[in-house]
Structure formats: C-alpha cells, structure tokens
Amino acid sequence: MDRARPGRRRASSEIVTEGKRKKSSPADLQKITKLLTVKSEDVLAQSPLSKLRGSECWWTRSLRNKVICLDHKKPKAARGCPPKGLPKRHLRVMLTNVLWTDLGREFRKTLPRKDANLCAPSKVQSDSLPSTSVDSIETCQRLDPLHQSLNLSERTPRVILTDIRQTELGRKYLKIPPVTEASLSDTANLKSEQLSSSSDGSLESCQSVNHHKSFLSESGPKPSRTGDVPAKEAACGGQKQGDDGGVTPEMAAPHPKDFNTGNKGCDYLEEGTSNKNTSYSYSEMDHTPVSRKRKKRGRSNFHDSHNSKTSLDKPTEHTKEEENDSSVSRKLEESGEDSHQDPAPPEGLAPESLESEATNLRSFAAGQEPDASAASGRASSPNKSLESSASSEVSENSSVAVKGEALTLKEASPPGGSSEESQLLISAEPIVVSSDEEGPVEHKNSVILKLQPPHEIMSENQGTSDPQLSELTLGACESVQVTSELFPYNPDVENISCIKSNSEMDLKLDFIFTCVYIGKIKGTPKGCVTFTKKYIKIPFQVSTNEISLTVDTARLKRFGLWESKDEDHSKRSHAILFLWLSSDYLQDIQTQLENPMLSQQSKANEFIFLELNSSISQREELKLKDIMMEISTKNGNLHLSCPLPWVQALPLFQDLSPQEISFLHYYYASASALPTAAGADMKKKSVSQPSNSDTIKPTYTFLHKQSSGCYSLSITSSPEEEWQEVRNTGPVQKLIVYPPPPTKGGLGVTNEDLECLEEGEFLNDVIIDFYLKYLLLEKASDELVERSHIFSSFFYKCLTRKENNLTEDNPDLSVAQRRHRRVRTWTRHINIFNKDYIFVPVNESSHWYLAVICFPWLEEAVYEDCPQTVSQQFQGQQSQHDHKMTDNDPHTTSTVSTSAEDSQSTEVNMSVPKKMCKRPCILILDSLKAASIQNTVQNLREYLEVEWEVKRKTHREFSKTNMVDLCPKVPKQDNSSDCGVYLLQYVESFFQDPIVNFELPIHLEKWFPRHVIKTKREDIRELILKLHLQQQKGGSC
C-alpha cells in the first residue's frame, strides 16, 4: 500500500508506518513525538494494552501492521464519508502508548480517571464520555480481511486516547463524573453501545473484527446502538468496505478453533468533529446514571429497562449515502429515549475490571462447542434479555481484575443462526458488571451479576418494586456458568421479598390456669387459656363435659390482674385473671356452655375468674397489656387500656351471695380460711389489696428464736407493709400559742401550719411570725431586744394594699399618708425612732425577703469609738472584708502585703480604739434578688416620713442621701422554696452576730454555713412540737 499519494495533504493526526517494507525511522519517531507534544493538553492515556504481550495479547503476531486514523479536522471523514478527490487506500499505523512517555506519566499522576476500557478482539465497546465539546467525535474502524496474512511487528500496538474534558470548555463540567464502563466479549460481530451523554456531542468508537482477526481501517461509522436507527446510517461504512476490499456485508460464522479466548482488551479511539448540530438535549444529562458511584458488589440479572437497546448482529445491507449530521443525531436521541421502553438484549457482553495502571489479563482456554440453538433463541426473542446480556459496573476505588486471571463471557449470534455456547471464567475477585446503557431512572435499580456455583444464579431486588427482578429464567442459568471453588453459595443474598413481616402476625399469649369460675360453675383446665386480639379461648371441663369457651374481645368491658402477697395462702395460687363481659353477651356464653345453671338475670354470670397456676412474669404482664391495648384501640373501649384494680372490682360482686358466684364460694372462702356461710366476713378480705375494712393490720411482726432452751422475741416492722405519707384529714387543731398566756398578743400555730415545714413547701406567714417572735424573745440579747423591733409579716402587705377611694375619709391626703393610715395603729404603743433596728418581712409574688431599717433617728453617718467587745467583732469583720478584697483584686501581691502591714499595725496598736460607723440606711437581705427593691425602699421611706411627722410633730425628708439603701452580699438559696427559711436565718444570724460597722462595702457571704439551712425546717418543727408538749403538760397541771 502506498504511504501517500500526490495531491493529498497528509493529516496531522495520521501516523503511517510500513509493515515489513519499511521500519519506522528516527525522523518518523520525532514527528510522532512532536505531534504528541502539540496535543499535550488534550491527550489522556488510558490504555493498559502496553502490558498485553505474547500469546496473551489479542493482537496476532502474524499481523505486522495496523492502521488507525485519528483525524480531528475532517468531520466528514469521521462520519464515514471520505473526502472527495482522495484516492482509496489502506492506512497502517503503529499505536504508541503515551503512558511510557514523560507526558503520559504527568497525566497519569494528575488526571482522576485512571481506568481503560478493554474489549474482546471480536468486538469494540465504545461508551460515550461526558463531553463538553460541541463537536461530536465518532471513530469507527473495520479491519480488512485482505491483510490477515500480514504480520505485525514485535512491538505491541498502543492506543492514544484524547479526552475532551481537558479542554477549556470541558473543565466546567468536570463535576459530572464520567460513566464509561466497557464490556469484554469474544463475539464475531462488532457492536457499539452508547451511554446517555450529558454533553452536546456523542462519543462513539466502533471496531469490527472477523473470526480470522483481519482488520480493515475505514472512516465511516456504523452505529448499531439501537434497533430504531435505520440501516442507512451504516451505509457509508458498508460501501467503503465494498470499494476498498470488496468485502461483502455478510460475515462468515466463526469457527470455534479460531477463537482465542485469552485475548482481551481494547481502548477507546476518539475522533473530534466540528459538527455542532449533533447534540443531545440537556435534560437528558440530568438523568445520566453514574455507574462509577455504585460501590456495592452484588449479583443479579438484568431488568428489561436496564438493558441497552442494541441491535442484534445481523447482516447489514448497503443502501445509500448517509444523511446529514443533524438527522443522525436526532435519530440517535430518539433511539435513546426508546431504550427504556422496548429494550433489545445486547449480545456478547462480558464483565471486565478497570485499573489505573495496565492490568495483565490471563485467559483460560475453553474449547467448548458452540450451541447454535441456544444462541439463536437469545437473538430472536427480545424477552430473553436477562439471559443474553450482562452489564459492567465498576467502582473506581476497587480493584477487580487480578494479574494473571480473567473473566470471559463468550456469546455469538451469526447470521446463519449458528452460535457458540456462552462460557464464564471467573477471576480471583468477584466481577461486578452492569449495563453499558441505562435509562434515567435505572441508577436507582442497579442489577448485578451474581457469582455462585455452576448452573445457579440468583438475583436480588435493589431499590425497585418490580417483581420481575426476582424471577430467573432457565436461559440465564444456561448462559452464565460460574465456578464454585472461588465463589461458594451464599444464602444470605437470596431474594427476601416474600418474607412476611412480624407486624402482620397477631399477638398471642397462653396462660396455665388451675380453675375457672363463671357464675355458679367451677371448671378444671383442659389446656391453656389463649389471649389474642380477636378472641379469648378457655378450654375447661365441668364434671364429664369438656367445653371450649371462646369469648369475643369486642364484648369485653374490663379486665383485671390481681396478685396476693398473703403468706398464709402460699399453697394456693396468688394470681387471678378477671374478665368482665357485657350483659348482652350472656346468651352466647350460655349457648356455648350448654348449662342450665347459668341464668341471664344473674349479674354473677358477667364475671369470669381464672385462677392461674403461678404468678405471671413481667414479660407476660407487658404482653397481656399490649393485647388489651390493641383490643381497646380496635373496639374504642378506653377502659381496657389499664387493668381494673381489686379495690374497684370488689364492689361489683361483693353484694352477691356465694351461692350465686362460685369464685366467692370456692376460692375466696377457702383463701380466707372462714366458713362458707360467713359471706359477710368474706367480703372484708381481699386477695391482693386491702379493702375498706375496719380490721387494722399490724405494722409489725414478731421474730421468734430458740437457743439453748430459751426463746427470744423481737419486734420489727412488717416487710409487706408499705410506708405511706400520713396526712391528717381531721379537723384543724391548735398546737401552741406563742407567747403562751398570760402574755398578750400570743400567736396560734395549728397542725395545718406544721405541714408547710415539709421539704419543698413554702413557709406561710404564721410560721414566719412565730419564729421571729421566738428569736426576739429567746435568742436575742437584752440589749438587742431594747434596740430592735420586728413588724408582723402582715405589716408591709397592709401598707401597700390597694383600697377603694370611696372608703377614704379624706380624699385630699397624699398617697403616702393614705398608706400610713392603714398601719397607723401598728405603732401606737411603740416609737420606732427610738430603735436602732426595725425588721420588716416582705412577701412579693410568693417570695420572702427581709428589709432592715437601721438607725432611723440619725440624719447622717456617725463615727463612734467602739468598746473592746465590739472592737473584736469589728476586727473579725474587717479581716473578712480584707480577705474578700484579696480574692477579688487581681493585684494580689500588693493587697496581701497591705493586709500584712495592717495586721502588724493592729497587733502593735491594740490599745488604740477603733472607730465604728453608724449609718442611717435600709438593708435589703434577699436570697434570690427577684423582688422590686427600689419600690420597697421608696415605700418604706415614705412611711418613715409620715411616721416622723406623727411622732415628732416635725417634717423630715427621708431621701436617698440621708437614708440610703444597701444590698449586702448574703448567702443565696439553691432552690425555689427556701426563701422563707433564709429570711428567718438572716434574723437569727443578725441577733447572734450583729452588724456593728456599717462602713461600705458590707460583706456577709460567710454569715452562716449552708448546712444550717438544710436542717432549719426540721428544727422549727421540733421546736413547735416541743412547745406543744410543754403547753399540754402545763394545761394538765
């Protein structure tokens, strides 16, 4: 063949070398390298064929040359119509593996896609990469059988692949993952399947190899992806064959011995085209299934919608010239849409594994004879796509193919109807395959080929409700054979679509019982009582009659489960199941029992008592409640949601005589160890819970012990007795009057007031007033008593009480004067301006706090020399203040040194008297700081101002300057109920450790420990009870 003809310009992408006539010279190699360097931005090497050597390569050593045309600038040549004026010739090209060059190594490190698509020698699978180019790149090659006698050189053919994603326009679609999985096949015909693409152009690569492995290079494509594409789209390729080599469109049936089962591998050959009209709609890109995201390995057959719509390998007749590119693109798009409705089974698909590096594939020779009838049946029936197709699904992070091992699936469908039997050879790793062409919804229904023992295949439904996925035909078992040594049978992956859920099963519970009581009837068991949501079945026997009573749960009113803890009856059962039936259901009960002893007029027939063999377990009790809850929900009877207690059930039948109800006659009477006739006494006993009886059970028990002929007796609390809180429900009783008579103004404390001393309760005003009086009279020193006055807890409430204006005598009075008139009688016997400390308990919004008016007779702060006793107290407060300041001051070094100097000077000058500050102020001691302090202080200032006018007959202004308000830091409460307790403790601590120096600031954080508050309630309770006993003794004397 001529290298080039005159008048024809050689394409830049064509690399032509002669076979045995002329070896590639260094100059040619330099040209090749230069061409590759120019296209460095668009080159993507993905072929691992460089490692396919020797007899394992599908390239026959007898063939010395191979031709490939990579023309990116001739769209018509790429479409199958050669340029006019050019002579017809056969080109031969030596494929170069870019992975061995520096440029290839660079791309191998940077590009994310590292796998290559390998094909069997008899078929080239071309999947369209997600392209961002407007051009549609299609490559179609056929190898001429005329060159089958030529021998290829020793060098292994290599393929240069171009990835359009590396262009400037394609980079913005890099986020779309590529979906290119190839299939291995040893069929004799060429088939090209195309994935749905999201780009404006479709990438197709086609190769056709005959059974003699002869090759013919041509530019015309032959799209055979769908059966809807007319034959005219492949006409140009057929005409080119006829012109160049005279090859007829009919291809001879392959001979089994000519097949090389070990040859695998083919890379994509991509060609660019400038046709911008050939495009898919963008909406199709949104539904493109991304197979690379499927990491799961499984085994399954193919759904009809999962199979690509690829035409069968039938003889194609050459008709006419190919239409324009836009027409071809439209037909391809229509065929892609129809592929989800009427799929045809793809032939000769084989699973393969893709690796970032080239992977060695070792083939296992299989000399099986073809099965013509099986293959022809698969080719003729579109309903057997599950048996004749397999899809490849490869995870980019998993390595499937192992070096030296391979998986081969051979299928053939020759025109004459002859075929060969498909054979599957497995590798050391499970091979995951999926369809090469999937619809927009199939990514949710990933079907996977399952590897298991020979002649067995199983499917698993994943993400779909179609029952056809769980069905396997006999043809699938015949077409796929898997060795069992590497992949044993796994029953865990079987189809579980027919498993019935546990929720559909009814709840059922059985009890072993000893007796059943229905009205006057007592029966012995003949089995277990069964509880379900629909019925309750009770098998029993009365005399010689065996009865199986079935109670409809819709007629059940209440149920009860009672257990007795009485040790006296330990020989008997301690569990009773109680069923209360509807009165209109008694006729059906009588019909089932066939006993004239039952009377519909008797209320006792509504009750069924089941004496259980033993106490039921907690699990059985919970299940019984679940069944009753289901019955309650089903029938709308809310009473069945909880069991009926014995106390509520006893009044239902306690008025019945033992002759009417056998339960009272047999079980209840014997359990009480009383005569049968004593019906009135029997009703006072209970099986499980104490009834409303006058008999009081002792709360103690005797323990007897014999030792050395002597008996010892001890009394302890009954272990069965439960401690309950005792609440006095009787009349209110006055416990104490404090101070007791003959002192006037005594305050009475009742038993109701004592209850507020329980933990978590709020203290009422009676307890507050009682303890304040007690502190003033019993705890305070005589000096403090003379200098102090305590108002009642009602004082501030009366002072701030709102009254109707009509009740006021003089409407011209100010607000402060009106308030003072309400409490003017509270100080008629005392002058508060002669006191140093006036305590005012305040309650606002159920919160107690204390207000202390200090030195109301002073108009400004006064400093006095304190006596020796007060000086020691003052020094303690000062040291406490210094310690607090040391903790709060960040400059601790200077503060500590200053305190040390002060202490030294104090020790030296002990004889020097200290000054004590008396400041008129209002102290607010609040354990929660939740009150409106400013309003309280202002109300007290206004009261003092009016009281001063009344007592001193002069006017004096109590303002913020001469009567300041102070809020010292005091111990705080840690709950929401101890505010009253803290108020009492503030007053008690004030009397025990009074504030002698009012120099600011005043720190009282460590005024008293916290544990004092924890026991304060109990201390007050004991005090009241102690006073109660004292006053009772005094009254009795």
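The backbone N, Cα and C atoms fix where each Cβ goes, and this holds for glycine too.
Original residues only: the substitutions mentioned are not part of this model.
DSSP gives His847 (active site) a strand state. If you look up Swiss-Prot, you'll see His847 (among others) marked as active site, on the strength of similarity to another entry.
Annotation note: Asp926 (active site) sits in a coil segment as assigned by DSSP. Counting only same-chain residues at least 6 apart in sequence, those with a Cβ under 8 Å from the Cβ of Asp926 (active site) are Tyr849, Leu850, Ile933, Cys967, Val970. According to Swiss-Prot, the feature active site maps to Asp926 (among others).
As annotated by Swiss-Prot, active site, nucleophile applies to Cys979. When other Cβ atoms within 10 Å of the Cβ of Cys979 (mutagenesis position) are tallied across all protein chains shown, the result is 21. DSSP assigns Cys979 (mutagenesis position) to a helix in the three-state reduction.
Under the heading of mutagenesis, Swiss-Prot lists Cys979 to Ser and annotates it as follows: Abolished protease activity and ability to desumoylate CGAS.
Cys979 (mutagenesis position) sits 6 Å from His847 (active site), taking the Cα positions as reference.
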